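Listed features, source Swiss-Prot:
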BINDING   Ser156, Pro157, Trp158, Lys182, Pro183, Ser184, Glu185, Ser236, Ser237, Ala238, Thr239, Leu258, Glu390, Trp456  NAD(+) binding site
MUTAGEN   Tyr160 to Ala  Decreases binding affinity for betaine aldehyde; increases binding affinity for 4-(trimethylamino)butanal
MUTAGEN   Trp167 to Ala  Decreases binding affinity for betaine aldehyde; increases binding affinity for 4-aminobutanal
BINDING   Val251, Lys460  K(+) 2 binding site
ACT_SITE  Glu257  active site, proton acceptor
MUTAGEN   Trp285 to Ala  Decreases binding affinity for betaine aldehyde
ACT_SITE  Cys291  active site, nucleophile
MUTAGEN   Ala441 to Ile  Decreases binding affinity for betaine aldehyde; increases binding affinity for 4-aminobutanal
MUTAGEN   Cys450 to Ser  Loss of partial inactivation by betaine aldehyde in the absence of NAD(+)
MUTAGEN   Trp456 to Ala  Decreases binding affinity for betaine aldehyde
Amino acid sequence: MAFPIPARQLFIDGEWREPIKKNRIPVINPSTEEIIGDIPAATAEDVEVAVVAARRAFRRNNWSATSGAHRATYLRAIAAKITEKKDHFVKLETIDSGKPFDEAVLDIDDVASCFEYFAGQAEALDGKQKAPVTLPMERFKSHVLRQPLGVVGLISPWNYPLLMATWKIAPALAAGCTAVLKPSELASVTCLEFGEVCNEVGLPPGVLNILTGLGPDAGAPLVSHPDVDKIAFTGSSATGSKVMASAAQLVKPVTLELGGKSPIVVFEDVDIDKVVEWTIFGCFWTNGQICSATSRLLVHESIAAEFVDKLVKWTKNIKISDPFEEGCRLGPVISKGQYDKIMKFISTAKSEGATILYGGSRPEHLKKGYYIEPTIVTDISTSMQIWKEEVFGPVLCVKTFSSEDEAIALANDTEYGLAAAVFSNDLERCERITKALEVGAVWVNCSQPCFVQAPWGGIKRSGFGRELGEWGIQNYLNIKQVTQDISDEPWGWYKSP
């Protein structure tokens with residue numbers, strides 16, 4: 001489907017500005033491999049201009065020093081404007097990222113919902129200011145202020161381009177911070193378009209600045225900038241480590257939402273067809289490009305044969321097509337680089353002795369685009385690369401277990417700790433498994449539902465900190481203790497001269 005990509009510049013201080021070095025990055029439609037436009041390529045010089053604008057906006061009295069209720073009016077206006085322009089954003093997200101149109105619809109709905117939710121959090125912040133602290137000495141009284149951290153750098157990924165940027169923008173702005181957003185260069189179009197929304201609702205200049213560009217050229221200078229007070233990053237564990245190391249030089253706080261290799265544990269007492277659908281959804285949703293993808297299937301040995309047989313039948317029924325086609329449930333992966341990486345994972349699995357039970361190739365009916373069949377890999381050992389490393393593509397590996405203890409051990413056999421799913425009709429067993437799983441989120445009898453009201457984040461090498469919910473806004477607040485002596489009496493520690 002042909003759809004024009006708007007020609008945009010960098011969004012700095014409420015204006016569209018050409019990059020200082022005037023470079024551009026081509027936008028490639030992953031469904032066709034065709035160049036459909038370009039985006040500006042920011043460098044360290046542009047980062048400097050954007051950070052100065054954000055700091056100036058933070059020091060003005062029309063944002064950070066205002067009430068949460070005042071900021072909430074802007075967040076609600078943004079939510080309304082996103083809803084008004086929903087069709088435009090959905091089309092751009094689909095053509096830029098390759099995700100199925102129906103998924104992009106849900107994403108953009110969630111963008112609006114996220115701004116609406118954090119508008120409420122901004123208002124709630126007003127009621128929490130000057131919260132009293134009970135002290136053991138009557139001559140003192142104490143309270144707590146919740147104040148914005150300052151200028152924050154937000155680095156977002158390409159799998160949910162505008163939505164995961166929103167997970168950072170909305171709470172940061174609700175808290176009263178000003179921000180510089182650096183989205184992934186692989187899918188930046190909707191994030192740039194968001195700058196136009198900011199202007200349309202009258203967001204004060206400099207409150208949000210949007211820089212597209214390559215990680216080393218724009219992301220790294222943002223992380224290391226001495227006038228950026230915090231970094232919130234979503235991306236790979238390897239890049240997250242670099243972000244953390246760079247920020248550490250300035251003792252700069254970071255929140256990191258990184259990779260995963262999440263397990264899905266299926267016990268013998270389940271409705272197999274129901275769980276099979278959740279299994280393919282948990283791994284193949286968003287074209288398999290989900291940090292929380294439950295890509296390690298652990299199924300009880302007593303039902304494994306029947307389960308895997310139905311798994312293949314359901315997987316064969318997935319419609320793989322141009323993302324704009326009605327009923328599309330699997331589109332292309334994001335780029336040629338990602339395509340090659342996934343195919344290398346599959347070939348390595350074969351060479352290590354695994355069986356590609358289904359898929360593993362380009363769909364025969366799609367000659368162009370970065371399409372990969374949904375792939376099921378069996379005969380897995382825990383030493384294999386496919387078991388240990390994040391693929392970030394539509395690849396599911398399958399292993400059996402015989403006992404609850406074995407299931408827990410296999411599920412936790414990973415350096416990651418983002419999410420996990422457990423399926424059983426025995427809810428007491430589900431509760432035991434939930435407590436034992438070393439992750440930040442557990443789905444019981446489902447996989448992947450995510451709500452703005454609930455916290456999101458991982459442990460181990462999946463990062464730290466929590467986005468969304470009431471925890472999301474806390475990432476962007478400084479908690480300040482204020483203690484006052486209310487006695488007329490002298491302190492009396494030293495002898496009076």
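Positions of Cβ are set from backbone N, Cα and C atoms, glycine also.
What you are looking at is a predicted structure, and each value in this text was computed from that prediction instead of being measured.
Glu257 (active site, proton acceptor) is surrounded by 28 other CB atoms, counting those within 10 A of its CB over all protein chains shown. A Cα-Cα distance of 8 Å separates Ser237 (NAD(+) binding site) from Glu257 (active site, proton acceptor). The binding-site residues close to Trp167 (mutagenesis position), defined as a CA atom within 10 A of its CA, are Ser156 out of Ser156, Glu185, Lys460.
Within the same chain, residues at least six positions away from Glu390 (NAD(+) binding site) with a Cβ under 8 Å of its Cβ are Ser236, Ser237, Gly259, Gly260, Lys261, Cys291, Ser295, Tyr416. Under the three-state DSSP scheme, Glu185 (NAD(+) binding site) falls in the coil class. Classification of Thr239 (NAD(+) binding site) by DSSP places it within a helix.
A sphere of 10 angstroms centred on the C-beta of Glu185 (NAD(+) binding site) encloses 21 other C-beta atoms. In the three-state DSSP reading, Cys291 (active site, nucleophile) counts as coil.
Taking only the Cα positions, the spacing between Val251 (K(+) 2 binding site) and Thr239 (NAD(+) binding site) is 18 angstrom. Measuring Cα to Cα from the residue listed as 'active site, proton acceptor', the mutagenesis positions that fall within 10 Å are Trp456, out of Tyr160, Cys450, Trp456. Neighbours of Ala441 (mutagenesis position) among the recorded positions Ser156, Thr239, Trp456, Lys460, defined as a Cα within 10 Å of its Cα, are Trp456.
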